[in-house]
Amino acid sequence: MAEISDLDRQIEQLRRCELIKESEVKALCAKAREILVEESNVQRVDSPVTVCGDIHGQFYDLKELFRVGGDVPETNYLFMGDFVDRGFYSVETFLLLLALKVRYPDRITLIRGNHESRQITQVYGFYDECLRKYGSVTVWRYCTEIFDYLSLSAIIDGKIFCVHGGLSPSIQTLDQIRTIDRKQEVPHDGPMCDLLWSDPEDTTGWGVSPRGAGYLFGSDVVAQFNAANDIDMICRAHQLVMEGYKWHFNETVLTVWSAPNYCYRCGNVAAILELDEHLQKDFIIFEAAPQETRGIPSKKPVADYFL
């Protein structure tokens with residue numbers, strides 16, 4: 001059991017927001033790949049479970065989330081993507097979640113967000129952070145390879161469909177999602193792209209997305225999809241909501257946002273959704289971790305001046 005104790009040590013280190021060695025990242029990603037490759041594009045998840053939205057590298061707020069929601073493995077978690085970018089601690093955030101996944105594979109489910117992509121992370125911070133913290137892009141490469149193995153969606157008790165963004169005009173059934181070859185960079189268009197990029201909109205049918213990827217989808221589209229797949233609701237993340245969660249279309253779509261005071265300046269609260277074994281819902285609202293518990297670095301860490 002040397003591997004488990006190694007992993008437990010790494011988890012403790014990461015919980016303290018301390019980096020693990022590049023060689024340890026390589027080994028962790030290799031183990032994660034073995035687990036993730038077995039998961040479905042529509043990963044089955046059993047209740048009770050706590051569902052979480054975007055985290056975006058806000059490590060101390062992820063610790064706050066675990067403080068209010070309970071730790072892994074006591075609490076069963078589903079994270080709906082966007083672990084990295086924009087926050088100061090994308091590396092520690094993603095590696096902690098990945099280490100927990102390897103240690104407790106049945107107690108934490110990670111699905112892919114639009115930021116789990118090589119192209120997006122080169123623009124929004126994760127690439128630069130890996131380079132700064134490890135002195136090379138190797139760790140970024142290991143992590144982005146793992147992104148390709150993450151599930152595209154999850155289904156809780158066959159009734160609640162969870163996806164990062166939303167629906168696609170190319171997809172009417174969950175079986176169609178199951179046939180996608182997900183082990184690739186997020187494409188610029190098509191069903192896999194849409195699942196990670198789309199947003200609900202107070203309209204009917206499909207609309208052009210201002211994001212430049214995915215679509216806007218209306219209440220009629222949701223009603224058809226939910227009926228065709230015998231599901232009660234769609235749970236998704238992807239959009240900042242100031243109250244932490246927001247219902248759409250007569251409670252058939254739910255947005256959950258789990259990064260409080262987003263980008264350290266938006267002033268929003270965050271939420272997680274607790275589902276019991278009967279799928280009864282309980283929202284936990286939380287605020288950003290108190291200032292004194294987080295060493296927020298200056299925008300440009302000191303190391304840069306000496307490199």
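In case you wondered, yes, glycine gets a Cβ from its N, Cα and C as well.
Taken from Swiss-Prot, the feature active site, proton donor covers HIS115, and the record attributes it to similarity to another entry. Under the heading Mn(2+) 1 binding site, Swiss-Prot lists ASP54, HIS56, ASP82, citing similarity to another entry as support. Summarising the annotation, Swiss-Prot assigns Mn(2+) 2 binding site to ASP82, ASN114, HIS164, HIS238. A mutagenesis experiment is reported in Swiss-Prot for this position, GLU39 to Lys, and the note states: Diminishes interaction with PPP4R4. Quoted from Swiss-Prot, the note on the mutagenesis of GLU64 to Lys is: Abolishes interaction with PPP4R4. In Swiss-Prot, the entry for mutagenesis ASN76 to Asp states: Diminishes interaction with PPP4R4. The structure shown retains the original residue. One mutagenesis experiment catalogued in Swiss-Prot, ASP82 to Ala, is accompanied by this note: Loss of activity. Experimental mutagenesis is annotated in Swiss-Prot for ARG107 to Glu, with the remark: Diminishes interaction with PPP4R4. One mutagenesis experiment catalogued in Swiss-Prot, GLU277 to Lys, is accompanied by this note: Abolishes interaction with PPP4R4; no effect on interaction with PPP4R1 and PPP4R2. What Swiss-Prot says about the mutagenesis result for LEU307 to Ala is this: Unable to dephosphorylate 53BP1 and KAR1, loss of DSB repair activity.
Put simply, of the binding-site residues HIS56, ASN114, HIS164, the one whose Cα is nearest the Cα of ARG107 (mutagenesis position) is HIS164. The Mn(2+) 2 site, placed at the center of the C-beta atoms of ASP82, ASN114, HIS164, HIS238, has further neighbours from the same chain whose C-beta lies within 8 angstroms: ASP54, MET80, GLY81, GLY113, HIS115, GLY165, LEU196, TRP197, ALA237. Taking the C-alpha positions, the distance from ASN114 (Mn(2+) 2 binding site) to GLU39 (mutagenesis position) comes to 19 Å.
Using a 10 Å Cα-Cα cut-off from ASP54 (Mn(2+) 1 binding site), the recorded positions that qualify among ASN76, HIS164, HIS238 are HIS164, HIS238. A C-beta separation below 8 Å, combined with a sequence spacing of at least six in one chain, links GLU277 (mutagenesis position) to SER47, PRO48. Cα distances from HIS56 (Mn(2+) 1 binding site) to the recorded positions GLU39, GLU64, ASN76, ASP82, HIS238 are smallest for ASP82. Secondary structure from DSSP puts the residue listed as 'active site, proton donor' in coil. Proximity to HIS238 (Mn(2+) 2 binding site), judged by a C-alpha distance within 10 Å, picks out ASP82 from the mutagenesis positions GLU39, GLU64, ASN76, ASP82.
Listed in sequence order, the residues GLY53, ILE55, GLY57, GLY81, PHE83, VAL84, ASP85, ARG86, GLY113, HIS115, ALA237, SER258, ALA259 complete the 8 Å Cβ shell around the Mn(2+) 1 site centroid, once ASP54, HIS56, ASP82 themselves are left out.
Just so you know, of the recorded positions ASN76, ASN114, the Cβ with the fewest other Cβ atoms around it within 10 Å is the one at ASN76. Secondary structure at GLU64 (mutagenesis position), taken from DSSP and collapsed to helix, strand or coil, is helix.
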